[in-house]
Every structure is written in C-alpha cells, then in structure tokens.
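S.K.: Before anything else, here's the structure in question.
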Amino acid sequence: MPSELTPEERSELKNSIAEFHTYQLDPGSCSSLHAQRIHAPPELVWSIVRRFDKPQTYKHFIKSCSVEQNFEMRVGCTRDVIVISGLPANTSTERLDILDDERRVTGFSIIGGEHRLTNYKSVTTVHRFEKENRIWTVVLESYVVDMPEGNSEDDTRMFADTVVKLNLQKLATVAEAMARNSGDGSGSQVT
C-alpha cells in the first residue's frame, strides 16, 4: 500500500488494489505499486491516461510513439515506442491489455523491442475522491517485471520505480495545468 495515501484513500482503494494491482510473482520477478494524488477531476486525468496511442503526453523518456495507419484503440492493439537516449533501452513494442472506460482501468504489456524489461506488465487505475466540496484524483500504477540477468530485485525495482514515479509526477503536472487553464476547474480533455 503506497505510503502517500491518506487512511481514507487507503480504505477506499483497498478493493481496487486487490483486484488490479496484486500479482502472483514467479521466481525472478518483482512488482511495485505507486500512487499519485492529482488536483484535477478524474474525467480529465482519465482522458490523458487512456490514450494508449499518445503516451508521450505524460510519460518521460519517450521520443516518439507510432501506431498502425488504421489504429483503433481496443484491447490487443499495439504501439511502437522509441525511447530517448541514455536509458538501457532503444525501442519497445507494447500491447494494450485492458481498457475499461467505465471503471477507468488501463494496462499494457511490453511484447518486443530492444530493452531490458522482460515480461513487463503495467496496470493504471484512476479514482475520484471528494471531500468538503473538493474533488481530486488518485492514480494507482503497478507493474510486474522479470529481473534482468545480473540485476538484483532492488536494482530492477529502483529503475522501474523511478520511471513510474516520474511519469506519475508529469501526469499530475499536465492534468493540473489543463484544469487550471480551463477556468472552471473541470479541464478540457485530450482528444
């Protein structure tokens, strides 16, 4: 359970964590769960997170993303990502595993490319909170990945955790700016 969460948030998110963010680990794999509080409506945050074809909107380290010409955002579709230089990766082919607009859940697997994240799977969920006429969002992102040969669990987790945390921080920055710029706090949505 991420330490960034309040007791109320933890209590409300318990079922979602059990359903979407808990993994059966094989020997040689590790997982982690991160939370990000965002001062923007969940509809706005979801409009950014759900765009499998535009991860660079909020994900650091992505130079470009391409999809097939007649791309339809549906489970099973793929994207090809080119990673910025300086990381232990060049390219990544990723498959959309889940996209549930009603429950605001999305997830993908890395299925190819030049990188060290073998069997990487990620799930992201977007949650609405309201208290004293304030609305905010908590985003949970978890992953499971095989540890590369020669790397410890701590090494693997440190690298993946850093990337996930930076992406969630950028998501908060982007969504909060969009909400502020809309004037009414509702934000516009990514199209």
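Including glycine, each Cβ sits where the backbone N, Cα and C put it.
Per Swiss-Prot, the feature abscisate binding site maps to LYS59, 89-94, 116-122, GLU141; the stated evidence is experimental evidence. According to Swiss-Prot, the mutagenesis experiment LYS59 to Gln carries the following note: Impaired ABA-mediated binding to PP2Cs. One mutagenesis experiment catalogued in Swiss-Prot, PRO88 to Ser, is accompanied by this note: Insensitivity to pyrabactin and impaired ABA-mediated binding to PP2Cs. In Swiss-Prot, a mutagenesis experiment is listed as ARG116 to Gly, annotated with the note Impaired ABA-mediated binding to PP2Cs. According to Swiss-Prot, the mutagenesis experiment ARG157 to His carries the following note: Reduced sensitivity to pyrabactin.
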S.K.: Can you tell me the CA-to-CA distance separating ASN119 (abscisate binding site) and ARG157 (mutagenesis position), as a whole number of Å?
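M.R.: ASN119 (abscisate binding site) and ARG157 (mutagenesis position) have their Cα atoms 14 Å apart.
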S.K.: Check each residue in the chain of GLU141 (abscisate binding site) that is at least six apart in sequence and keep those whose C-beta is under 8 Å from its C-beta; list them in sequence order.
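M.R.: Same-chain residues close to GLU141 (abscisate binding site) (Cβ under 8 Å, separated by 6 or more) are LEU33, HIS34, GLN36, SER122, VAL123, THR124, THR125, VAL164, ASN167, LEU168.
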S.K.: Just to verify a number: CA distance, SER92 (abscisate binding site) to ARG116 (mutagenesis position), in angstrom, no decimals.
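M.R.: Distance (Cα to Cα, whole Å): 10 Å.
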S.K.: May I ask you to report the DSSP-based helix, strand or coil state of ARG157 (mutagenesis position)?
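M.R.: Reduced to three states, the DSSP call for ARG157 (mutagenesis position) is helix.
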S.K.: If you draw a 10 Å sphere around the Cβ of LYS59 (mutagenesis position), how many other Cβ atoms fall inside it, taking every protein chain shown into account?
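M.R.: Other Cβ atoms within 10 Å of LYS59 (mutagenesis position): 17.
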S.K.: Can you grab the distance from LYS121 (abscisate binding site) over to ARG157 (mutagenesis position)? Cα atoms, rounded to a whole Å.
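M.R.: That separation, Cα to Cα, works out to 13 Å.
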S.K.: Which one, from the recorded positions SER92, ARG116, ASN119, ARG157, has the smallest tally of other C-beta atoms lying within 10 Å of its C-beta?
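M.R.: Comparing Cβ neighbour counts within 10 Å for the recorded positions SER92, ARG116, ASN119, ARG157 gives ASN119.
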